[in-house]
Amino acid sequence: MKAPATTLILVMSLISVLWATPDLEEGDLLAELGDLIATDDEYPMKPEERGCKLTFWKCKNKKECCGWNACALGICMPR
């Protein structure tokens, strides 16, 4: 049972080392990844663009809500 926890700790340590390791041009190795996440984060999208409404969006009926969400009290809520 110690193997999964040890693997998780090693992976997290590697990520923290990579994050802190300076790159010659950008300052750290994961700067580009951080920029990509920041620029491509489109949540929450407008419901018209998505085709359905996400959790906690206002709704009128259950067919408007995405996935397992259901319209309850005028809000898309997880079931």
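Backbone N, Cα and C atoms are what each Cβ position is placed from, and that goes for glycine too.
Keep in mind the model shows the original residues, not the substituted ones.
T55 (mutagenesis position): 14 other CB atoms within 10 A of its CB, across all protein chains. The annotation that Swiss-Prot gives for the mutagenesis experiment T55 to A reads: Decrease in activity.
Here the residue is the original one, while Swiss-Prot reports the published mutagenesis F56 to A with the comment Decrease in activity. The Cβ of F56 (mutagenesis position) has 12 other Cβ atoms within 10 Å, all protein chains considered.
Quoted from Swiss-Prot for the published mutagenesis F56 to Y: Loss of activity on Nav1.2.
Quoted from Swiss-Prot, the note on mutagenesis experiment W57 to A or Y is: Decrease in activity. W57 (mutagenesis position) falls within neither a helix nor a strand when secondary structure is assigned with DSSP, and so counts as coil.
What Swiss-Prot notes for the published mutagenesis of K58 to A is this: No change in activity. When other Cβ atoms within 10 Å of the Cβ of K58 (mutagenesis position) are tallied across all protein chains shown, the result is 11.
What Swiss-Prot notes for the published mutagenesis of K60 to A is this: Loss of activity on Nav1.2. A 10 Å cutoff on Cβ-Cβ distances gives K60 (mutagenesis position) a total of 9 other Cβ atoms nearby, all chains included.
Same-chain residues at least 6 positions away in sequence with a Cβ under 8 Å from that of N61 (mutagenesis position) are, in sequence order, C71. Annotation of the published mutagenesis N61 to A in Swiss-Prot: No change in activity; the original residue is retained in the structure shown.
As a published mutagenesis entry, K63 to A appears in Swiss-Prot alongside the note: No change in activity. Neighbour list (K63 (mutagenesis position), Cβ cut-off 8 Å, at least 6 residues apart, same chain): empty.
Swiss-Prot gives this note for the published mutagenesis E64 to A: Loss of activity on Nav1.2.
Neighbours of R79 (mutagenesis position), defined as other CB atoms within 10 A of its CB across all chains, total 9. While the structure shown retains the original residue, Swiss-Prot records the mutagenesis experiment R79 to A with this note: Important increase in activity.
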| task | Round to a whole number and give the Cα-to-Cα distance in Å for the pair F56 (mutagenesis position) and E64 (mutagenesis position). | result | 12
| query | Around W57 (mutagenesis position), how many other C-beta atoms are within 10 angstroms of its C-beta? | reply | 19
| remark: Cβ density check for E64 (mutagenesis position), other Cβ within 10 Å (all protein chains) comes to 16
